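Visitor: Here's the feature list from Swiss-Prot:
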DOMAIN    65-237  domain 'Helicase ATP-binding'
BINDING   Leu78, Pro79, Thr80, Gly81, Leu82, Gly83, Lys84, Thr85  ATP binding site
MUTAGEN   Lys84 to Met  Loss of ATPase and helicase activity
DOMAIN    418-584  domain 'Helicase C-terminal'
Amino acid sequence: MDVNWMDDDEDLVAALAMHEEQKSEDADGTRWEHCDEACDGFDMATGHNWIYPNNLPLRSYQQTIVQSALFKNTLVVLPTGLGKTFIAAVVMYNFYRWYPKGKIVFMAPTRPLVSQQIHASQKIMPFPSEDTVQLTGQLPRPKRAELWASKRVFFATPQVVHSDMLEADGECSFPFGSIKLIVVDEAHRAKGRYAYTQVADCLMARNRYFRMLALSATPGRTMEDVAAVCRNLYISNLQVRWDTSIDVQPYIHRRTIRTIVVSLKERIKEPRERLLQIIEPYLRQLMEAEIFKGNKGTVSRNSLLFEQKSFVERSAQGQRHPDHNIIMGNFAMCISMYHSLDLMERHGLRVFVNNFDADDDGREKFVLARDGNLRNLVEQVRQELGANPLDYTTHAMTNGEVPPLPSDLDFGHAKYEKLRQVLVQHFQANPDSRAIVFCEYRESVMLIHRLLLQHRPVLRPRCFVGQGSTVGASYALTQKQQLQIMTDFRSGTSNVLVATSIGEEGLDVGEVEMIVCFDICSTNPTRFIQRIGRTGRKKNGEVVMLVTEGREQQVLKDVLANKDQINKKLLNSSVVKLSLYEQNPRMVPSKFQPKCEEKHMEPVAEEKPKPKSAAKTKESRKRKQPVAQTGSLRKYFKESPPTESQQGILQGIKPYQMSEASQQLVKQQVLRRSVTLKNFFGESQASSTLTSSQEDVQRLRKLTRLLQSSKPFVSDSKDLMSHLQDDHLPRQIKLYLLKSNPEFLRETHLKMQVQSELNIADDRLNSRQRRTKNNYQLLLDICDGMDQMNELLQGDNSGAEISFRDELNPIYNQSPKKFDTICEQIFDGLNEHGLNSNNFELKQDLLEKLELRNLETTVNEQLGGIEASWSEEEWDQQEEDVKFESMYLSQQLNLPDANVVPHSSTPLRVKPLSKLMFKTLQGDIEEEYHSGMEASELGDNLGRLNSLMNASESKIKATERIAPIPVVDSTIETNHFPAVEESQRSTPISIADSSGESNHCAVNKNSEIYPMSIDETKVEVKSSLNLKMHAESIVEDLDIDLDDFLEPMDKELELASQTKGKSQENIVDHQMEKLEKNCEQKETAHNNDLDLTDEDLKEFLEPMVEEVELMSQKKANDFKDFLEPMPEELELMSQQKKNILLPSTETIKNSENKNSHEDGSRTVSPDIFGSDSMSPLKPQGKSLAAKLAAKAAAKVLPCPPPNSVGLNSPENRKRTNPSIQEKSPSIFDLYLNRMRGRGRLAKAAENLHRITSTNPTISVPKDEEDSPIARRPSKRKIVISSDEEEEQKPQIAETQVDCESDDYERILDTQMPDPRKTPTRPRHKRSKFNSFILDEAEKSGSDHEEEGETTIGTYLKDSMIVSSDDEDHNDTNTHAIYLRALKSPIQRPGAFKMPPPRVFRDESHIFSQPVEDDSSQYMQCSFIVDDESSTIERGHDVSECPLEKAERILKERRKQRRLGKVPSAPVNKRRRLQTISTSSDEDDVVLID
């Protein structure tokens, strides 16, 4: 059976072979039919041969590959340096001949590579320059469209070609039909959606008949990659060679590969281990979720990226993990930190640290924000490394040299030192050689560049990176800079090139003897082969591999093992063969069989690029313009022979010759003036639009400047060079010009010295350097050698000495009368200055003088015409006296200079504004200060003006205003504000003194307060007023007035020192009232003062920011004092037990009697969570209800203590801060007070009122105000649900009645529960006093310092006791823990008592005896939920099963029906949500009943 199958298989194979042969013949027939269409535009005259150049050495493999590429779409795979560009140039030239109207495109991935290929191709084959062009993205689209239409050979990047193809879809400007050949360099990039693939697809869609030639040294990592390249580029033929091929081996230069393994030092191992420990938790979570498998030591960044991609794909398909977001976050953390680990191992600690630097916007890496241990590790390593080498610049200075770098820089890895040793040894042995260092990242390139700069001039490194955007310390290069760097490297200006991957592919850098691979990026052999291919191109080379021990070393081994395997397997790979393009056009008519014709090809002579030539013509024109303007004018006139008479005259007249004495006299005059009149008159040519007077003024000014200056003979170097280059100018005058311009000679000499030190070849000089060289050669010709030039450089400039003497003794000082006479002659007949004359400086001087004069006049008028001033020594003496008169002032003056008031500003200043123009200081002091800083300064005149004003303050009149008296709370320390510098910007407290003898208690309402100390004000006022002897009486009166005015402020200091030790004397409101009374008394006592309104007093008493802060501090102390236990509280509690049913008026009386000595001015609601409110070390004080009653009574009948004194203190002043301003009750508040106990608001309205209320406190419900039971603050949410609402008869205590009035005190929101009340019902019977509640309160009342008080009504309604298992009372807010609980014998729901704890009797094993109804049933932390069934359940076993309980309830209800008692309808089930603040960490407790 098997044999029969084998025979059948052989027959099948034979049949298939015959079918394929027939199919191929049919395909050939179709090709010949379509040959005419494919060869459209073919030149029949050139079809019999194809040209191969013989001016270069013949290589058989190149000729074979060219012949194959002419007729098939070919992929050429050759090792680097074996002439792939030569093959491409020969194929391009033959298609250029065959298709005279066809177009050829050569594409390379980078711009430097494109520029290199166009020059190499033109050297190999003679492509005419008029038909060849290089296209870049810098050219505009319209310009490129014109080039596509007019040129034939294009060198461009694939991105530009694809862009023009897409642009041509609507306009059809791209010549799709004319494209006959496309050459693709570095073809291994043609994968995915790269531009190579897109260009081929676009062209194939429009034109199927074109030739494709692809070039690469490494077509792919795997066979699948090579097959993808073949499919994307429509390849039908492969031409593959490797290093050991027979026809290639003679042309291969030997490359020595040397591997240097660098071991990790301890300084890297320790941070590496710490980083692995930081990664471990995130990696373990991925493994526990079964997302990733592996060990933390073997995991790599690439494997994590692959697993993350797979996880995202599974999630997109509907297999979303429950912890998707957590897993994605762990992936991100692991990927980022493993990347940092690779940087640390391969590039060192410096690159590792810099990887975590913030971006350009200042945002730090998310891994640092998420993990604090990683942040600490990075900061520690950064501190250990020291200075960052990237902080030092490598740009050349003005002299052309790079500044030296420190030699002790730490680069963070041993690789850098090995690299230094390898390169220094190589270049010491081979000074004329060149080397390339390849790195993965730009940051490593920058570090290596700075490392090698330390060894100049042996090493002359240059960086070569891409054109990408700048990232951190790395930078990007432009195309022009890239080309210049490559040119310098090829010419030998720089001998070390430090490059990234941009230097790996295709660049022909000439003869490079050494390649250093600083790192191994991946196991892909493509990049490795590309790197080592930069050497050994023309002679033997050396490759040095620097690898770190461990994973990088293993990667290198894998690369070396696989680098030659791919190319050898290409030809036998079935995957690659199946991917070849079968419909390959021949592109040559079938009747032609072109033969190879070897021909000597002369390359086209190099022509300078048009842009450069255009730029040079512009420069040359600019350079020749001044020469044309200052040259000889003879060419502008026609030369005609002289007449006979003219000849006779010329022959009879001898030429004039100046005598030696005249020449000496002229030289002396010229040297003495050191200025040329020619230049003066040339520069002083006035415009035609100027009037004659303006022209004369300008000429006079220029003449004066020229007479007083020591300018060189010819100031402009361009003018000087034009004179020196003039052939008609005698040599002696040129020497004189050089003597008069030594700076120009010295500058040119220095530039030439620097240029000669650089050893730059003549053909590499730029325009500026060539200009310097030409100028220097001209100077040498004029000086007849270096000897005379050195004399000019060393000689003294006599003209400068004469000019200096003229400066010291000008002409108008030598003879004033003569100078005045000359000036009168010059100005005789001139008109006045025009409006547009250039006299800005003169105007400024006049304006300053006029402004100063007006200010002094104004001050003198206001001060009664008194002018006085004193020296700065006197002012310094006054300042020294001031410093020691006040301790507070001395502290203030010892602050930094930035806050010290300058001596020109005084506390009292004259205010030159009108009486009605006052600016408020509140809200505008910042703006006024900054505006004062921006004011125009008048220099020393302001100091003089301030001194004059300060000296004249003794003559203050009644209608004038005095500068501000700074007032600040004396208890606030080191509180300073910047003083206003300008006298015009003072916005002080205006003190009006009509008689000069009276006191002031009130001030203007528009006045403002400077935040300075009282003593400082007094001292400065005194020191300012004691400056003049003739004003002593006025000074004494003013001092007396100020002492009277400021006397309460001194008491305020004493009060502030006493307030700290006293806890129950905070009488803010009463002091405010007392202060107003005192002010009124003072106001009536001083009738001779200015009449100031009450509004002025209120405005003056407004507290400042510091006062408000002081009040807030005192409030905190008041809260503690307010909540201190009082000795009367026990007495009050006993009275409440006896008199609980008495009328409410008795409570008011009792509270008045008990609190008569208590301060009644407290307006701030107490903080029951204060630190000292319920300390267990203090005796038990009054309850909150008692204190509230006492406060309410004090408000109704205020009785200030007799010993209270009203002072002008910020503590006693009326509060005007809008954030804590007292307001009249709103309608909503009145409604709440009126409806208390009669219902409740809707939830939405209640929340709205709570949110929009300006007062942060809300009222407490009536049934929650008097509870001595401390409520446990908790963050837990307790849901209480009951099927039936209890009918509860409210019990009104004595202390609750006073809260019915509108003067109730608002309590903090945190003290209140949700104010939900059941509708009140009429009481039929007065309830009996429940002693169990008060007993329980006395026994279990909280004494903890952080616990608050709430009301009894809360727990009567909720019947809930929340306890805690914690025994550490310092960490919890609840001190009372209910250990046992019993039902109260009183017939009332919710009544309970707390008996002493009993010994637990374990009788659970006895089933025949009933369980006693004792406290053992209620364990710790139990909840007692109160409802109507509690009365029914009384006396029954709590442990009965639900069925028995239900049967019992049914029996009771049937019994009630028989007796005629109809049970009330059940109330709808309600869910009540309460949030109780707590400091414990317990979970949310939800209780549903």
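Yeah, the Cβs are placed from backbone N, Cα and C, and that goes for glycine too.
Small disclaimer: the values here were computed from a predicted structure and weren't measured.
Structural setting of the listed features?
Guide: Counting only same-chain residues six or more apart in sequence, the Cβ atoms lying under 8 angstroms from the Cβ of Gly81 (ATP binding site) belong to His253, Gly533, Gly536, Arg537, Lys538.
Within 10 Å of the C-beta of Lys84 (mutagenesis position) we count 24 further C-beta atoms, all protein chains included.
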Visitor: Other residues near the ATP site, CB within 8 A of the CB centroid of Leu78, Pro79, Thr80, Gly81, Leu82, Gly83, Lys84, Thr85?
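Guide: Along the chain, the qualifying residues are Ala217, Gly533.
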Visitor: Check the domain 'Helicase ATP-binding' (65-237) for me and report the mean pLDDT.
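Guide: Residues in the domain 'Helicase ATP-binding' (65-237) carry a mean pLDDT of 90 in this prediction.
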Visitor: Fewest neighbouring Cβ atoms within 10 Å: which of the binding-site residues Pro79, Gly83?
Guide: Gly83
Visitor: Tell me the Cβ neighbour count for Thr85 (ATP binding site), meaning other Cβ atoms within 10 Å of its Cβ, over all protein chains shown.
Guide: 20
Visitor: In sequence order, which same-chain residues at least six apart have a C-beta under 8 angstroms from Leu78 (ATP binding site)?
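Guide: When sequence neighbours closer than 6 are ignored, Leu78 (ATP binding site) has Tyr61, Ile65, Lys84, Leu215, Ala217, Arg241, Val248 within Cβ distance under 8 Å.
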